[in-house]
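J.: Swiss-Prot lists these features:
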type: DOMAIN; residues: 320-461; note: domain 'RCK N-terminal 1'
type: DOMAIN; residues: 580-752; note: domain 'RCK N-terminal 2'
type: MUTAGEN; residues: THR249 to Ile; note: In castor-15; no nodules formation or arbuscular mycorrhizal symbiosis
type: MUTAGEN; residues: ALA264 to Thr; note: In castor-2 / Ljsym4-2; altered selectivity of the pore resulting in a defective calcium spiking. No nodules formation or arbuscular mycorrhizal symbiosis
type: MUTAGEN; residues: GLY383 to Glu; note: In castor-3 / Ljsym22-1 and castor-16; no nodules formation or arbuscular mycorrhizal symbiosis
type: MUTAGEN; residues: ASP444 to Asn; note: In castor-13; no nodules formation or arbuscular mycorrhizal symbiosis
type: MUTAGEN; residues: ARG590 to His; note: In castor-17; no nodules formation or arbuscular mycorrhizal symbiosis
type: MUTAGEN; residues: VAL598 to Ile; note: In castor-7; no nodules formation or arbuscular mycorrhizal symbiosis
type: MUTAGEN; residues: PRO698 to Leu; note: In castor-6; no nodules formation or arbuscular mycorrhizal symbiosis
type: MUTAGEN; residues: ALA760 to Thr; note: In castor-14; no nodules formation or arbuscular mycorrhizal symbiosis
Amino acid sequence: MSLDSEVSVSSSSGRDWFFPSPSFFRSSPSQYGRRFHTNSNTHSAPSSTYPSGIRHRRRVKFSRTPTTSSNEKPQISIVSDKPSAISKNNLNWLSQFGLQFALVTLTIVFLLLLLLRNTHLESQVNKLQGEILRLHACHQLDTLNVSSSTAHKSQDTHPCSCENFKRNLALFLSFMLLLIPLIIFKYIDYVSRSRLSENISEQVSLNKQIAYRVDVFLSVYPYAKPLVLLVATLLLIFLGGLTLFGVTTEDLGHCLWLSWTYVADSGNHASSEGIGPRLVAVSISFGGMLIFAMMLGLVSDAISEKFDSLRKGKSEVVEQNHTLILGWSDKLGSLLNQLAIANESLGGGTIAVMAERDKEDMELDIGKMEFDFKGTSVICRSGSPLILADLKKVSVSKARTIIVLAEDGNADQSDARALRTVLSLTGVKEGLRGHIVVEMSDLDNEVLVKLVGGDLVETVVAHDVIGRLMIQCARQPGLAQIWEDILGFENCEFYIKRWPQLDGMLFEDVLISFPAAIPCGIKVASYGGKIILNPDDSYVLQEGDEVLVIAEDDDTYAPAPLPMVRRGSLPKDFVYPKSPERILFCGWRRDMEDMITVLDASLAPDSELWMFNDVPEKEREKKLIDGGLDISRLENISLVNREGNAVIRRHLESLPLESFDSILILADESVEDSAIQADSRSLATLLLIRDIQARRLPYVAMASQTQGGNFSKGSWIGEMKQASDKTVIISEILDPRTKNLLSMSKISDYVLSNELVSMALAMVAEDRQINDVLEELFAEEGNEMHIRQADIYLREGEEMSFYEIMLRARQRREILIGYRLANAERAVINPPAKTGRRKWSLKDVFVVITEKE
C-alpha cells in the first residue's frame with residue numbers, strides 16, 4: 001500500500017487512475033482475462049518515476065463525465081461490442097418465426113405422410129379387389145380364358161391408378177387451400193417486419209392494413225356484403241366438392257352438386273356413408289349453416305335499414321304538382337286544414353312537410369289534429385331546407401307551391417333563416433315549377449327576401465298583418481268573423497278568372513252579371529296585370545282583363561244575362577263625423593310603432609292611446625324610437641303610459657276601464673314562451689277587465705238586467721255581456737283551442753291570429769295573385785272592408801233585393817259583399833238569392849269594400 005501512495009499526482013491529472021499489479025496477477029496472467037478494453041489514449045508514466053517492484057497498469061475509462069482542463073479536450077469513447085435493441089428484436093421474432101414455421105412444416109409433412117399412407121392403403125385395397133374379381137372370373141370361366149381376363153385386368157390397372165391419383169390430388173389441394181389463408185393471416189406480420197431493417201420508425205402492420213381495406217370495402221360499397229357472401233358460398237361449395245371428390249368414388253360434377261345440397265340443406269348429409277364422406281358432409285353442412293345465418297343477417301339488416309329509412313323519412317318523395325311546406329310551427333295545423341279544404345274540389349291532393357324534426361314525431365302531432373283531411377295525403381320528411389340534397393328529396397322542383405313557415409322566437413333570426421331558405425330554393429339546378437310563399441316576421445326584412453327571390457317569391461308579413469287587422473276589428477266589431485269567412489276556404493274566398501264574353505262591358509254591369517259571385521275588382525292587362533279594387537263604374541273591360549270575384553269555389557260561378565234591377569237613390573247623404581276615441585293596449589308587441597302609426601292615421605283628433613304593460617316608460621320610448629316612430633309627429637292621438645301587470649286585478653282597477661271605446665289585449669311575447677301560456681294570460685286579462693267593467697255599471701242597468709231573468713244561472717256572463725255593449729275588446733289568440741272558450745262566453749270579439757295567418761298563407765299558395773288584394777286591404781292606404789249601418793242605403797221596412805242595395809252602394813263608391821241581420825250572429829257573404837226581394841230593418845248591417853277614409 002505504501003507503494004501506491006508514491007504514485008505521482010501530477011501524472012494523473014485527467015482522472016486516470018493507476019492500480020498496482022499484485023504478485024499473483026504476474027504469476028498467472030493467462031488464467032484471468034481482462035475485464036476492460038485497452039484504452040488507446042493511455043499515457044504511460046516515465047519508468048524512472050516508479051520503483052522497480054511496481055508495474056505500470058493500463059488506464060480504464062468509467063462512465064463518468066470527465067473533467068477537462070484548459071489544455072485538454074474531453075475524449076468520448078464509444079462502446080460498440082454490445083448488441084442493439086433492434087438486433088435483439090429481429091433475432092426474437094426471427095426465432096419465433098422459425099419455430100412456428102418449423103411447426104407448420106412438420107404439420108404439413110405429417111398430413112402429407114398421412115395422405116400418402118391413405119393413398120397406399122387405398123391402392124392395396126384396389127389391388128385386392130382386383131384379385132378378388134380376377135379369382136371370381138377364373139372360377140366362372142374356363143382355363144382358356146384366364147389369359148384374356150389377365151390381360152383385361154392389366155388394362156384396367158392403369159386407369160384405376162390414374163383415378164386414385166386424381167382423387168388424392170384433389171384431397172391434397174383442398175387441404176392446402178384451407179391452410180394457405182391461415183398461414184397468410186398468421187405470418188403476414190412477420191413478412192412485413194422482415195422488410196424493416198433497423199428502422200425503428202412506427203409503421204402499420206400489413207395485417208392491420210388488410211383489415212382496414214376490407215372494412216372500407218364493406219362499409220363504402222353497398223353491394224360488398226352480398227358479394228362477399230356469394231364468394232364465400234362458392235368457395236365453400238368448391239372446396240367441399242373437391243374434398244368429396246377425394247374421399248368418394250363419385251365424379252367431380254356430382255360431388256359439387258352434393259356439396260351444394262349440403263350447403264343449402266344441412267339435413268342432406270344424413271345419407272352419407274363412410275367416415276370420410278360423413279366428416280366432409282358434416283363440415284360442409286356446418287359451413288352452410290354459417291353461410292345461411294350470415295345471409296339471414298344481411299337480409300334482416302337490409303329490411304330493417306329500409307324500414308328505418310322509411311320510418312325516419314329518408315326516402316325520396318316521388319310526387320308532382322304537390323304542395324311543399326318547409327318548417328314547423330303552431331300554424332301548421334290550421335294551414336293543413338285550409339289546404340285540405342281547398343283540395344276537396346279536386347278529389348284531394350298531396351302535401352309534403354319537411355322540417356328538422358323526427359318523422360315519427362311529426363306524424364304523431366299531425367295525427368292528433370282534429371279535422372278531416374278530405375282525401376288529402378300528408379307526407380312527412382326529416383331534413384333541412386338549407387341543404388339541397390334534402391330539398392331534392394321532397395321533389396322541390398316539381399312542387400306547384402312552396403310554403404316557408406317562420407320559426408318561433410326571435411323575429412330577425414326567423415327572417416334570416418327564411419332568407420337563407422329562399423337562397424337554397426333559388427339555387428336548385430332543375431329550377432322551380434311553382435312559386436314560393438314566405439311567412440315573414442318583420443316588415444323591414446320583406447325587401448331583402450323579395451330582392452333575393454325575385455318574381456318567384458310572395459311574402460306574408462304575419463305579425464304586422466295581425467296588428468293592423470286587430471285595429472280594424474277593434475274599431476268595427478264583427479269584422480273578425482268576416483275576415484275568417486273570406487280568408488278561409490270553408491265559405492267564400494277570392495278568385496280571379498278571365499271571361500271573354502264580358503269584354504266591352506261596363507264594370508257597373510259586370511257587378512250584376514254573376515248570380516253566384518260578387519265582382520270586386522279587375523286585373524287590367526294593359527297595366528301589366530295590376531289588380532284594381534273597386535274600379536269606376538265607367539271602366540270598360542278590355543281584351544285580356546280578368547275579373548276578381550268573391551265566390552264559394554272556382555267552379556261554382558259563371559256570368560249570366562243581365563237581370564232587371566231597379567235603380568234607386570239613397571235616403572240621404574250620410575257624413576259620419578269623427579269623434580275622439582280612447583283606446584287601451586294591454587301588453588306589448590314588437591310592431592307597436594306600426595300599430596300606433598295606423599291608429600294615428602285613422603282616428604279623429606284629440607284621441608288617446610293608453611299603453612298598459614310592465615315595460616318601463618323610458619324603455620318603451622326607446623323601443624318606439626328604434627322602430628322608426630317619431631312621437632312628436634303624431635297628429636291625432638296622444639300617448640298615455642301606465643306601468644303594471646295585466647293579470648293582477650289591483651293594477652287593472654287603477655285604470656278607467658269603463659271609459660275606453662276599444663281595448664286590445666295583445667299576446668305579450670316578452671313574457672310568455674308558448675302559445676298556450678300567452679292565451680292563458682290573455683284570457684285571464686279579458687275576464688278580469690269584463691268583471692271590473694261589470695261591477696262599475698250603474699245600479700239601474702244591473703237591476704234591469706237581473707229582472708229580465710236572462711242570466712239567472714250565470715249572472716256574471718250576463719254582466720260581462722252588458723259591459724261588452726259599451727266597450728269592444730279584441731283579444732289576440734294564438735292557439736285555436738282557445739276559440740271555443742271565447743265564443744261560448746260571447747264576451748269578446750276575438751281575433752285568431754295564427755289561424756288567420758294560416759288562411760292567408762293557404763290562399764296565396766293556391767293563387768299568388770290574391771296576395772296583392774290582401775296587401776291592399778291590410779295596408780294604410782287604398783281600399784278596406786267596412787261595416788255600414790242599414791240606414792245609409794234604405795228606409796225602415798223598405799222591400800229591396802240585394803242587387804238593388806248593391807247599386808245604391810255604388811253611388812257611394814262602395815261594393816256590397818254581404819250583410820248581417822239584426823237577429824243573426826254571423827254575417828252572410830255572397831248571398832245566394834241576389835234578385836229576391838225582402839224587407840230590411842235599420843238594425844241590419846252591411847259589409848262593403850270602400851276606400852279608406
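Cβ atoms are placed via backbone N, Cα and C, with glycine included.
Where in this structure would I find these features, and how exposed are they?
T.: Neighbours of THR249 (mutagenesis position), defined as other CB atoms within 10 A of its CB across all chains, total 9.
In the three-state DSSP classification, ALA264 (mutagenesis position) falls within a helix. The Cβ of ALA264 (mutagenesis position) has 14 neighbouring Cβ atoms from other residues within 10 Å, across all protein chains displayed.
Annotation note: GLY383 (mutagenesis position) sits in a coil segment as assigned by DSSP.
Mapped onto three states, the DSSP output places ASP444 (mutagenesis position) in helix. All protein chains shown were included, and the count of other CB atoms within 10 Å of the CB of ASP444 (mutagenesis position) stands at 17.
Reduced to three states, the DSSP call for ARG590 (mutagenesis position) is coil. The Cβ of ARG590 (mutagenesis position) has 18 other Cβ atoms within 10 Å, all protein chains considered.
The secondary structure of VAL598 (mutagenesis position), as reduced to three states from DSSP, is helical. Around VAL598 (mutagenesis position), the C-beta neighbours below 8 angstroms that are at least 6 residues distant in the chain are GLY467, ARG468, ILE471, GLU780.
DSSP gives ALA760 (mutagenesis position) a helix state.
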J.: Among THR249, ARG590, ALA760, these being the mutagenesis positions, pick the one whose CA is nearest to that of GLY383 (mutagenesis position).
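T.: Nearest in space to GLY383 (mutagenesis position), counting only the mutagenesis positions, is ALA760.
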J.: Secondary structure at THR249 (mutagenesis position) (DSSP, helix/strand/coil)?
T.: coil
J.: Are there residues of the same chain, six or more positions away from ALA760 (mutagenesis position), whose CB falls under 8 angstroms from its CB, and which are they?
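T.: Same-chain residues close to ALA760 (mutagenesis position) (Cβ under 8 Å, separated by 6 or more) are VAL460, ALA462, VAL465, LEU487, LEU774.
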J.: To the nearest Å, how far is the Cα of THR249 (mutagenesis position) from the Cα of ALA264 (mutagenesis position)?
T.: 22
J.: Taking just the CA atoms, what is the gap between ALA264 (mutagenesis position) and ASP444 (mutagenesis position) in Å?
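T.: Spelling it out, the Cα of ALA264 (mutagenesis position) and the Cα of ASP444 (mutagenesis position) are 72 Å apart.
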